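A short worksheet on the structure shown next.
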Amino acid sequence: MPSTRRQQEGGGADAETHTVYGTNLITNRNSQEDENVVEEAELKYGASHVIHLFVPVSLCMALVVFTMNTITFYSQNNGRHLLYTPFVRETDSIVEKGLMSLGNALVMLCVVVLMTVLLIVFYKYKFYKLIHGWLIVSSFLLLFLFTTIYVQEVLKSFDVSPSALLVLFGLGNYGVLGMMCIHWKGPLRLQQFYLITMSALMALVFIKYLPEWTVWFVLFVISVWDLVAVLTPKGPLRYLVETAQERNEPIFPALIYSSGVIYPYVLVTAVENTTDPREPTSSDSNTSTAFPGEASCSSETPKRPKVKRIPQKVQIESNTTASTTQNSGVRVERELAAERPTVQDANFHRHEEEERGVKLGLGDFIFYSVLLGKASSYFDWNTTIACYVAILIGLCFTLVLLAVFKRALPALPISIFSGLIFYFCTRWIITPFVTQVSQKCLLY
């Protein structure tokens, strides 16, 4: 009898050893499969959000190009200029034009720096109501005043004369709905629509009221400032991002377009490193850990908690001892507990999906559109298409760098510098070359 009992115990130990070994093999195989799924999800997530960002940028630029080619009001200057472009004297000297344009660009840059620093100071000392009031006034002017001017010029260009009451009613509803969607609550698509139209209107204002050469200098110096403000250790926009992450809060509305949701953060393409405010409960902490808030680019795709999944099919044979039965029961409980978080994790993943996305500042929308709109004002489609392609290539390259470095990066420099190079090369080299070749009947 003792020998029989020892044989049974030895057989039970061997069986348990084989079970644990088989479980480890299954677990390793499942972990490898999970890693492959995560990598595939990262690629799909990144590609989808790049497309979701290209579409609104293209729509904003298309609206500006369409307006520049159909409404003469925005393509003609009429001698009016912005207050912060004081050097507008007429001259034929290229050197004087260049110096005056550079002076105007530097004055405008000083205004941008001053407003940025003022915004940082308000945010640092938590003057949130003052900041929101400032942004609400800006949105109000864009949605009511500038939209009214735009609609008026559109009606003039297409020779349409509706009732004044009808126009006022429509513009009033449009403005009120926009204020609600941007600063309060509203459907996602409607929020995105209003942010795109606001960016296009602001770009049209810059194109109309900035002097001819000043536009190009402004684009250059603003791109350089974007580099300094984001990448330097004491840069204001970098400080803004870090402060917001420390406080674990969004900054302000009406500043950011997100490919996932309108979730205001910064004036640059940024990576969010904030942790999720929901803490795991004690029951969940045994099987999974709460994962941090996701980045706003494809390089930080959310990773589901790795849970060891063991098949629930556990056979308890009649000749096993009571201890073996007890161990099997414990194993079943652990398996069921490991399976439970998947439902909660799925809901949490859906919640995170609503708040993630590649975030691009409205300033980037505006200056992309300024570049393309100014290029289209000369009615040269070769130059316009070249600038459009350059902007998208630069934006795509910026997103690649964002995924590699996983930190806030400026979205203007690469796209704007590429657009400027493509513009001048196409306008001064390629277009004259193609024209001459066509005139010589060498190209059909």
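Backbone N, Cα and C define each Cβ position, glycine as well.
None of the noted substitutions appears here; every position holds its original residue.
Now, the feature entries from Swiss-Prot:
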type     : residues     : note
MUTAGEN  : CYS60 to Ser : In ar131; egg-laying-defective
ACT_SITE : ASP226       : active site
ACT_SITE : ASP364       : active site
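Recorded features from Swiss-Prot, shown on the structure.
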residue : record               : Cβ within 10 Å
CYS60   : mutagenesis position : 26
ASP226  : active site          : 25
ASP364  : active site          : 26
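The DSSP secondary structure for ASP226 (active site) is helix. Of the recorded residues, ASP226 (active site) and ASP364 (active site) place their C-alpha atoms 10 Å from one another.
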